[in-house]
Amino acid sequence: MNRNPDHNTFPNITLKIIETYLGRLPSVNEYHMLKLQTRNIQKITVFNKDIFVSLVKKNKKRFFSDVDTSASEIKDRILSYFSKQTQTYNIGKLFTIIELQSVLVTTYTNILGVLTIKAPNVISSKISYNVTSMEELARDMLNSMNVAVIDKAKVMGRHNVSSLVKNVNKLMEEYLRRHNKSCICYGSYSLYLINPNIRYGDIDILQTNSRTFLIDLAFLIKFITGNNIILSKIPYLRNYMVIKDENDNHIIDSFNIRQDTMNVVPKIFIDNIYIVDPTFQLLNMIKMFSQIDRLEDLSKDPEKFNARMATMLEYVRYTHGIVFDGKRNNMPMKCIIDENNRVVTVTTKDYFSFKKCLVYLDENVLSSDILDLNADTSCDFESVTNSVYLIHDNIMYTYFSNTILLSDKGKVHEISARGLCAHILLYQMLTSGAYKQCLSDLLNSMMNRDKIPIYSHTERDKKHGRHGFINIEKDIIVF
């Protein structure tokens, strides 16, 4: 029987806090379930909603000025959400409401509210790069890799983009400047800061407080537009979350990384924004070309890739003094694949102190083998490399999340061989190891190459797990 508690049964202060929050006397079950939430409930109850409404209105005026909604509508949506618990009787939903309201009252001002106050002066730090000089070289490199055969019968998943992306991008530009210790960007927008001719869609980010930021942003969009916003977590992408609207249109996504990982990611400073070092991004691009899907993307829009490649090549030429003369030495390093055990052996002794690298195509197998080695010095760089690295007895052990392309039966395609070399170089950059000679040889090994057809490719490692999501409208959190 679900009875209401009387005021003599429970401590008066706790009961009063819960009663004030719910706008009613709690049931016995509600009381016992919510009494440990009284601290959060108190913060929500005393939170100044008027100041919060003002901050959201300012955010709307600055970043969403073209969205047709009135100040009174915004206020009504905010007050409605902060009183939602009074009409909710499901304990699970009450916990969700408390958790999300707690995020708003404790973090919104410092994360998004601060974007409305006067910003520090922008420190202009751009260098003039001669990207045009690299366009022909980039085109030649990419042309030799444009070997994917498009299966016209293959059904491609559609990536629907919200009309709010341009508004969120405007907000993100300011966010990246204000929070440049905890949030950095990579991808097309970061290269646009170097070369304004680059086209970009949404802004790709790495940050240390991704979940909190995305929740705050989701509510900002909800309060301004009135739309139901959903946050999704994808199991096969590490620490990745995406915001979509009620029609499944993509708004923004983010990878979360630890602060110690953030500290070692190579980055450069442009106009008060930190971007992932384009050298590192170039290595990631070379690595990703081992993925058959990425080669299919190249086949569909080579000019998009050419603009990015030329920008990064000019950056490494200017920054590292790379000479593009075709001298490749021992690049790409020799790669031998064991297709049955799904391990590639890369001969590294010509460049590094470890004599070889065992590249696993199944992450669970690598984890098991590392345990068997009884070694505890592995480095996990999370989504930055999608892999751990371990050097033990002069052998590097690592995981490669992409496909391996074969040019013949049992023979690693040179595109994948370069991708594996790039994967090893990412580790060198992250650990401040030597990489420049290897980088020079790797880039020169991409020059003047003939197209080599793809014979076959390995399958990607299958990732398991359930999708997580936060549905604000339905008060559901599943993680």
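Positions of Cβ are set from backbone N, Cα and C atoms, glycine also.
Nothing has been swapped: the model has the original residues at all the noted spots.
Copied over from Swiss-Prot:
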type     : residues               : note
ACT_SITE : Asp202                 : active site
ACT_SITE : Asp204                 : active site
BINDING  : Asp202, Asp204, Asp253 : Ca(2+) 2 binding site
BINDING  : Asp202, Asp204         : Ca(2+) 1 binding site
VARIANT  : Phe10 to Leu           : In strain: Bangladesh-1975 and Garcia-1966
VARIANT  : Asn110 to Asp          : In strain: Bangladesh-1975 and Garcia-1966
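Structure coloured by features recorded in Swiss-Prot.
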| residue | record | Cβ neighbours (10 Å) |
| --- | --- | --- |
| Asn110 | variant position | 12 |
| Asp202 | active site | 20 |
| Asp204 | active site | 20 |
| Asp253 | Ca(2+) 2 binding site | 20 |
Length of the line joining the Cα atoms of Asp253 (Ca(2+) 2 binding site) and Asp204 (active site), in Å: 7
Structural state of Asp204 (active site), classified by DSSP into three states: strand
